[in-house]
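Copied from Swiss-Prot, the annotated features are:
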DOMAIN    29-132  domain 'Ig-like V-type'
MUTAGEN   Lys209 to Leu  Loss of TLR7 signaling
Amino acid sequence: MAWRYSQLLLVPVQLVFLASVCCPGVWGSTVSEELHRMVGQSLSVQCQYKPKEESYVLKTWCRQTAPSKCTRVVTTSEPRKAARELQHTIWDDPEAGFFNITMTQLTEDDSAFYWCGPYYPSLREVTVLRNISLVVSPAPSTLPSQTIAPLPESTATIFMPFPVLTTSPEETTDSSINGTGHRNQSSSSPGWTSPGLLVSVQYGLLLLKALMLSVFCVLLCWRSGQGREYMAETMELSKLPHISKSLDTVSHISGYEKKANWY
């Protein structure tokens with residue numbers, strides 16, 4: 001019986017594992033890749049996607065300005081042609097299935113969350129492929145900027161794409177996010193929430209539900225076992241009157257035999 005209960009306890013744990021494996025978009029899309037640079041350095045990012053033999057889809061580099069929207073920094077106009085906006089450059093190769101973004105002469109004001117992905121002008125929507133957290137630190141005052149050793153790139157991770165609404169630098173209309181929200185490190189919005197905290201809360205709630213389900217299953221099986229034991233005891237007790245009647249009959253016959261022997 002104990003082994004049976006332990007097997008039931010494993011069911012919610014297996015469900016949690018399957019949810020994390022089968023639905024990476026739910027858990028993984030809120031995780032950001034943190035990249036560190038110093039003032040004056042450059043940043044290069046590559047975003048990969050599945051090549052498609054359809055009409056060309058624009059690609060963009062988008063900076064988060066609030067938990068519910070982002071502003072496009074630089075956007076492609078056609079394949080295999082570099083597009084430049086200030087210190088930002090983007091270049092796309094649809095046949096290879098990737099596009100590169102370069103940011104030069106970084107300043108501390110460039111510290112923010114950035115998204116890269118396909119851009120759909122009619123919907124004003126970006127399908128986010130990567131979520132980059134850029135942290136630009138001041139250069140050491142004792143060393144010239146050209147002697148600063150470049151910091152290593154973060155390991156590239158492909159996330160489950162999810163769409164968000166966006167605005168261009170000229171547009172000021174507020175747009176709501178259509179997917180999972182992300183915070184902007186440089187944003188002063190009081191409603192901002194850490195993605196890591198949101199993930200922890202989601203995991204905690206899911207594990208709490210799994211634990212409650214486990215307790216319910218154990219109690220249900222325990223009550224069922226108690227019911228079966230009660231029925232078995234009732235059946236055994238119901239047989240006792242027949243046994244007592246049999247004993248009375250045997251006792252009665254023995255009495256007659258004793259009287260016969262006496263006569």
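Glycine too: its Cβ is placed from the backbone N, Cα and C atoms.
Original residues fill every noted site, and no substitution is shown.
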When DSSP states are grouped into helix, strand and coil, how many residues of the domain 'Ig-like V-type' (29-132) land in each?
3 helix, 59 strand, 42 coil
How many neighbouring Cβ atoms, not counting its own, are there within 10 Å of the Cβ of Lys209 (mutagenesis position)?
13
